[in-house]
Amino acid sequence: MENILDLWNQALAQIEKKLSKPSFETWMKSTKAHSLQGDTLTITAPNEFARDWLESRYLHLIADTIYELTGEELSIKFVIPQNQDVEDFMPKPQVKKAVKEDTSDFPQNMLNPKYTFDTFVIGSGNRFAHAASLAVAEAPAKAYNPLFIYGGVGLGKTHLMHAIGHYVIDHNPSAKVVYLSSEKFTNEFINSIRDNKAVDFRNRYRNVDVLLIDDIQFLAGKEQTQEEFFHTFNTLHEESKQIVISSDRPPKEIPTLEDRLRSRFEWGLITDITPPDLETRIAILRKKAKAEGLDIPNEVMLYIANQIDSNIRELEGALIRVVAYSSLINKDINADLAAEALKDIIPSSKPKVITIKEIQRVVGQQFNIKLEDFKAKKRTKSVAFPRQIAMYLSREMTDSSLPKIGEEFGGRDHTTVIHAHEKISKLLADDEQLQQHVKEIKEQLK
């Protein structure tokens, strides 16, 4: 069969004729041919959402198109690239190789062209890690060696490591830069023993200028691999070569990691990355939208940033999902559409933040009184009773202190709040009508 890349490009050209432009641009354009093994053609999708959609909607179309081109019935399989942050639906630019082509005995690792210092969004949670990474890139083995970056999944550790690699190569094209995961290091080490090529393996990783090794926690419990990496580390460090390491936790918390490795990781600088704050999340979304030429309303970016606060990967994935959903149903992007698109991925356990003002608003609607009446000095039953219910609910449904609640009700004393809470609690024990009123108010608030 012809070259797999050529085949897939031909298939895409045919599929483009069969789909609407929005559907093709959204779902097909970002796919890549991965491999052909036996009668199974494997295609990469940018993320889980795209993979699931392709499998459910376009599997037969793709298989039929391949058959038309080759006369062969192939099974189609979709995968997501491993160790890669959320990608978008746009075609990827040519990747930059981390080493020059003429070094044939050197590992041909690739750096993600999107992971540069220019595309990294700086916030309070990553500012120090970014500064340290830039310092290392500007002066390899002279600033911090090793540089150890740790933090949760999808927070930008890999981005910074690739950015260091790009910067070094851009300023010194002859530099030998290698990026790999510790899992790949382990697998290659095992294969070198099996194939009796241990010397080749050592030469490959001990003759570099910059070694960027991701997810070092994977070495935990692997004694022989730790032994090999220990000597690799020593060789590079003694020859003033830069080492950058990432992990999901600090060295002292990696289980079954040899003390001698742990101590060496602590020779240089250890810095963490924490989840981005709201302002940083919004900035990340804006930069992503601008890079892809997307016009996303501010209210939508604020909504996504408020809902997704765990990591950058999920944040960008949510934006992709909203854009894709908008394209599919052919509607403009707004906050309501974003809520609909993300309803399946926003944690249902995430509690809504209920405020005293919101309680006053809902109680006011139930009893037909104005918001200002809650703070007024009126003592008529038509106002005082709803006010007491609102105080009761403020005590039950918010974390506000008694003085704070009193302040929100016209500067009343905290003893007034206590009295209101006790009174409504007693009435609720016997008054079914009041029970129903309070139940309805709580349901509206939730």
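Glycine too: its Cβ is placed from the backbone N, Cα and C atoms.
Here the residue is the original one, but Swiss-Prot notes a mutagenesis experiment at this spot, Trp27 to Ala: Domain I no longer interacts with SirA (in E.coli). Lethal in vivo, loss of interaction with DnaD, protein enriched at oriC, does not recruit DnaD to oriC. Within 10 Å of the C-beta of Trp27 (mutagenesis position) we count 22 further C-beta atoms, all protein chains included.
Record note (Swiss-Prot) on the mutagenesis of Phe120 to Ser: No longer interacts with YabA, decreased interaction with DnaD, still self associates in vitro, cannot be introduced in vivo. Under the three-state DSSP scheme, Phe120 (mutagenesis position) falls in the coil class. Around Phe120 (mutagenesis position), the C-beta neighbours below 8 angstroms that are at least 6 residues distant in the chain are Asn126, His130, Gly156, His159, Leu160, Ala163.
Long-range Cβ proximity for Ala132 (mutagenesis position), meaning a same-chain Cβ under 8 A and a gap of 6 or more residues, is found for Ala143, Tyr144, Leu147, Ile149, Leu269, Thr271. Swiss-Prot lists Ala132 to Thr among its mutagenesis entries, and the accompanying note reads: Over initiates DNA replication, increased propensity to form oligomers in vivo.
Per Swiss-Prot, the feature ATP binding site maps to Gly154, Leu155, Gly156, Lys157, Thr158. A sphere of 10 angstroms centred on the C-beta of Thr158 (ATP binding site) encloses 23 other C-beta atoms.
The Mg(2+) binding site annotation in Swiss-Prot covers Thr158, Asp214, Asp215 and rests on a large-scale study or a structure entry. DSSP gives Asp214 (Mg(2+) binding site) a strand state.
Counting every protein chain shown, 14 other Cβ atoms lie within 10 Å of the Cβ of Ile190 (mutagenesis position). Among the mutagenesis results in Swiss-Prot, Ile190 to Ala has the note: Oligomerization not stimulated by ssDNA. Strong growth defect, no strand separation in vitro, wild-type ATP binding. The residue drawn here is the original one.
DSSP assigns Thr271 (mutagenesis position) to a strand. Around the Cβ of Thr271 (mutagenesis position), 21 further Cβ atoms fall within 10 Å across all displayed protein chains. Here Swiss-Prot notes a mutagenesis experiment, Thr271 to Ala, with the remark: No longer interacts with DnaD or YabA, still self associates.
In Swiss-Prot, the entry for mutagenesis Glu279 to Gly states: No longer interacts with itself, DnaD or YabA. The structure shown retains the original residue. DSSP assigns Glu279 (mutagenesis position) to a helical segment in the three-state reduction.
According to Swiss-Prot, the mutagenesis experiment Arg281 to Gly carries this note: Over initiates DNA replication, increased propensity to form oligomers in vivo. Neighbours of Arg281 (mutagenesis position), defined as other CB atoms within 10 A of its CB across all chains, total 24.
Under 8 Å, Cβ to Cβ, and six or more positions away along its own chain, Ser326 (mutagenesis position) finds Asp332, Ile333, Leu337, Ala341. Quoted from Swiss-Prot, the note on the mutagenesis of Ser326 to Leu is: Over-initiates DNA replication, suppresses inhibition of DNA replication initiation caused by Soj 'V-12' overexpression.
When secondary structure is read from DSSP and collapsed to three states, Gly154 (ATP binding site) falls in the coil class. Each residue contributes its Cα atom, and for Asp214 (Mg(2+) binding site) and Thr158 (ATP binding site) these two points are 7 Å apart.
DSSP gives Trp27 (mutagenesis position) a helix state. According to its DSSP assignment, Ile190 (mutagenesis position) is helical. With respect to Cβ neighbours within 10 Å, the binding-site residues Gly154, Gly156 differ, and Gly154 shows the lowest count. Recorded residues Trp27 (mutagenesis position) and Gly154 (ATP binding site) have their alpha carbons 23 Å apart, per Cα-Cα distance. If you measure from the Cα atom of Arg281 (mutagenesis position) to that of Thr158 (ATP binding site), you get 18 Å.
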